[in-house]
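Chemist: Input: one structure, supplied below.
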Amino acid sequence: MALVFKSIGAHKTPPCTLNLASPALYHTRVTMASTITHPPPLKDRKISSTRRVRTYPLAPEKAEIFNSMHGWVEDTILPFLKPVEESWQPTDFLPDSTSDGFHEQVEELRKRTADLPDDYLVALVGAMVTEEALPTYQTMLNTTDVIYDESGASPVPWAVWTRAWTAEENRHGDIVNKYLYLSGRVDMKQIEKTIQYLIGSGMDPGADNNPYLAYIYTSYQERATAISHGSLGRLARQKGEMKLAQICGTISADEKRHEAAYSKIVEKLFELDPEGTMLALAYMMKMKIVMPARLMHDGKDPDMFQHFSAVSQRLGIYTAKEYTDILEHMIARWGVDKLTGLSGEGRRAQDYVCGLPMRFRKVEERAQAWAENISHVPFSWIFGRRV
């Protein structure tokens, strides 16, 4: 029995397929109206005891594929991790609080950040808030069939990877959070509330607890965050803030290494199960690679994610173009266009995925126009100033 995915032919293609991961692509769809709802207060939410129906539960023989990969994961994926003693830590880049010159170091940092423009600060805060929601991302992997951490300290390689990946990622939000706090340029209490709201809201990437879908999603997102932090570093360098450029570049390098690991997993799945992996990729693209911080809000602006996304698009940090670039990279990286021996459904899935980049390119200008034309709004992160 194969891993069951709904027939590609049985679905209508979403109009222009604009409801995908790039914030701008997501918002160009049909109207510019908000599509993200402000979560109701906890006391007003209806809690159902019925679990959401999973559309694509993992078949036993598919689970066996992942169980059979333990040795491969240990030999091939775990080496992507860096030993803790060889890893950078936030204190390597920030003023030393034990030093007699701490106050002078902080003052110097504040001078360097004084000229960072508001739109850049909004983009940097949004990226940091996304990183700080790390508990949500670990939860996603630990609710995924077969690869989840059964005990919380499981020695199974899949679980070892997830814990160590989380530990490496934890430094990213930590360092930028401390940097922003020391800069004095932003309203930390509003930022902290945004982080708490986001973690409390969670996320549903549409992976249905299915490891095929989960690893495709993480491959995509790790590359997206590598691009975003690389762009933030480039802009910081242009503004003369070399320390921040170094911080962003260091984070981006981590994300590239993590992307390489997740992409390697999907590459192996294409080798072991080309049909099932092809159908999974097509399904994930139909579902859209939703941004992990899509439910971001600060308790005031229910459309904060849209507004933050527009700022990032305008600055060229992460745009509709990058979204399409990632898809093209993945198609080439996994040899999707060269797969042979697929069933009729598999070939339809292959044609669908390989045809998406051309369709996305046609709407990039519309996505940029959306970002340029959206009204500038006040951001609580920068004391209500408009961006």
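Each Cβ is built from the backbone N, Cα and C atoms, and glycine gets one as well.
Dumping what Swiss-Prot says about this protein:
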BINDING   Glu131, Glu169, His172, Glu255  Fe cation 1 binding site
BINDING   Glu169, Glu222, Glu255, His258  Fe cation 2 binding site
MUTAGEN   Ala214 to Gly  Broadened fatty acid chain-length specificity; when associated with F-215
MUTAGEN   Tyr215 to Phe  Broadened fatty acid chain-length specificity; when associated with G-214
MUTAGEN   Leu232 to Thr  Catalytic activity converted to a delta(9)-18:0-ACP desaturase; when associated with T-207; F-226; N-231 and A-233. Gain of a delta(9) desaturase activity with both 18:0-ACP and 16:0-ACP; when associated with T-207; F-226; N-231 and A-233
MUTAGEN   Gly233 to Ala  Catalytic activity converted to a delta(9)-18:0-ACP desaturase; when associated with T-207; F-226; N-231 and T-232. Gain of a delta(9) desaturase activity with both 18:0-ACP and 16:0-ACP; when associated with T-207; F-226; N-231 and T-232
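Just tell me what is around each of these and how deep it sits.
Modeler: In the three-state DSSP reading, Glu255 (Fe cation 1 binding site) counts as helix. All protein chains included, Glu255 (Fe cation 1 binding site) registers 24 other Cβ atoms within 10 Å of its own Cβ.
For Glu169 (Fe cation 1 binding site), other Cβ atoms within 10 Å of its Cβ number 20.
Neighbour list (Ala214 (mutagenesis position), Cβ cut-off 8 Å, at least 6 residues apart, same chain): Met140, Leu141, Thr144, Ile147, Pro205, Ala207.
In sequence order, Tyr262, Ile265, Val266, Leu269 are the residues near Tyr215 (mutagenesis position), counting only same-chain partners six or more apart with C-beta under 8 A.
Taking Cβ-Cβ distances under 8 Å and a sequence gap of 6 or more within the same chain, the neighbours of Leu232 (mutagenesis position) are Tyr120, Ala123, Leu124, Ala127, Cys248, Ile317. In the three-state DSSP reading, Leu232 (mutagenesis position) counts as helix.
Sequence-distant neighbours of Gly233 (mutagenesis position) (same chain, 6+ apart, CB under 8 A from its CB) are Leu244, Ala245, Gln246, Ile247, Cys248, Gly249, Ser252.
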Chemist: Which whole-number value in Å describes the distance between the Cα atoms of Glu131 (Fe cation 1 binding site) and His258 (Fe cation 2 binding site)?
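Modeler: Rounded to the nearest whole number, the Cα-Cα distance is 14 Å.
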Chemist: Give the distance between the Cα atoms of Glu222 (Fe cation 2 binding site) and Glu255 (Fe cation 1 binding site), rounded to the nearest whole Å.
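Modeler: That comes out at 6 Å between the alpha carbons.
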Chemist: Check each residue in the chain of His258 (Fe cation 2 binding site) that is at least six apart in sequence and keep those whose C-beta is under 8 Å from its C-beta; list them in sequence order.
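Modeler: Listed in sequence order: Phe80, Trp165, Glu168, Glu169, Thr218, Glu222.
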Chemist: Near the Fe cation 1 site, what residues other than Glu131, Glu169, His172, Glu255 in the same chain have a C-beta no further than 8 Å from the centroid of the listed C-beta atoms?
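Modeler: The surrounding set, listed in chain order, is Leu134, Glu168, Asn170, Arg171, Gly173, Thr225, His229, Ile251, Asp254.
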Chemist: Determine which residues of this chain, when Glu169, Glu222, Glu255, His258 are set aside, have a Cβ within 8 Å of the centroid of the Fe cation 2 site's Cβ atoms, and list them as they appear in the sequence.
Modeler: Trp165, Glu168, Gln221, Thr225, Ala226, Asp254, Lys256, Arg257, Glu259, Tyr262
